[in-house]
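Visitor: Copying in the features that Swiss-Prot gives for the protein in this structure:
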MUTAGEN   S34 to A  70% reduction in binding to YWHAZ and increased nuclear localization
MUTAGEN   S149 to A  No effect on binding to YWHAZ
Amino acid sequence: MFRMLSSSFEDDPFFADSFLAHRESMRNMMRSFSEPLGRDLLSISDGRGRTHNRRERDDGEDSLTHADVNPFQTMDRMMANMRSGIQELQRNFGQLSMDPNGHSFCSSSVMTYSKVGDEPPKVFQASTQTRRAPGGVKETRKAMRDSDSGLERMAVGHHIHDRGHVIRKSKNNKTGDEEVNQEFINMNESDAHAFDDEWQNEVLKYKSIGRSGNTGMRSVGHEHPGSRELKRREKIHRNSAIESGRRSNVFVDKLNVKGSPVKITKK
């Protein structure tokens with residue numbers, strides 16, 4: 001299951017080293033769990049000084065025992081089918097994201113948690129997000145946290161067609177080491193500021209289009225007779241509530257209640 005969900009992360013250089021180290025740690029932990037149970041479970045005594053010997057069973061019993069173990073194979077087949085479905089979904093989304101005139105958003109994440117004895121829990125988290133807009137505009141976000149090694153990483157990339165500017169930050173909470181790197185794709189470092197402005201302008205252009213479209217939809221809706229009637233009723237209700245509030249204030253003023261303040265103690 002973990003392999004199925006993390007395959008896309010393992011192929012990414014940003015996550016690859018951390019995933020390999022984490023997987024090896026998980027293997028060692030699972031190996032330590034399986035060692036006490038490594039002997040043949042069918043040779044366990046039945047409590048009366050006798051053992052179950054699989055070889056002494058007839059073919060019918062042996063096939064029955066084989067059938068009892070096969071649910072694990074059923075689970076494997078189910079996971080394989082799930083893996084195929086996810087891969088097909090990723091292929092379809094990949095084709096959709098290549099449309100130069102479309103918007104798309106893709107997000108993937110994986111998390112593992114393990115705790116052995118009195119040791120502190122080990123948490124591993126990784127996530128990646130990709131947003132695309134027409135005109136070759138793209139933003140990528142990646143993050144990873146490993147409590148075992150104390151390492152935290154994040155990367156944010158802005159892209160326009162084949163040009164890109166990626167900023168990566170990393171910090172080791174155990175050693176206190178911090179590092180910041182920048183990557184310039186198909187451009188010089190001196191062009192980074194102008195590229196960032198260009199990327200922001202492209203993003204704002206599509207945001208303004210979205211706002212104008214929503215405003216147009218609201219304007220059309222207000223012209224509908226039902227909307228006008230609903231607006232009129234809301235106005236009447238609002239005026240009635242204001243008038244009622246005024247009367248309540250007058251009534252309170254007439255009461256002219258006097259007294260000493262009471263101190264309230266919160267527990």
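In case you wondered, yes, glycine gets a Cβ from its N, Cα and C as well.
Sequence unchanged from the original; the noted substitutions are absent.
Help me picture these features in the structure, burial and contacts included.
Guide: For S149 (mutagenesis position), the Cβ neighbour count at a 10 Å cut-off comes to 17, with all displayed protein chains included.
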Visitor: By the DSSP assignment reduced to helix, strand and coil, which category contains S149 (mutagenesis position)?
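Guide: Looking at the DSSP assignment, S149 (mutagenesis position) belongs to neither helix nor strand, so coil.
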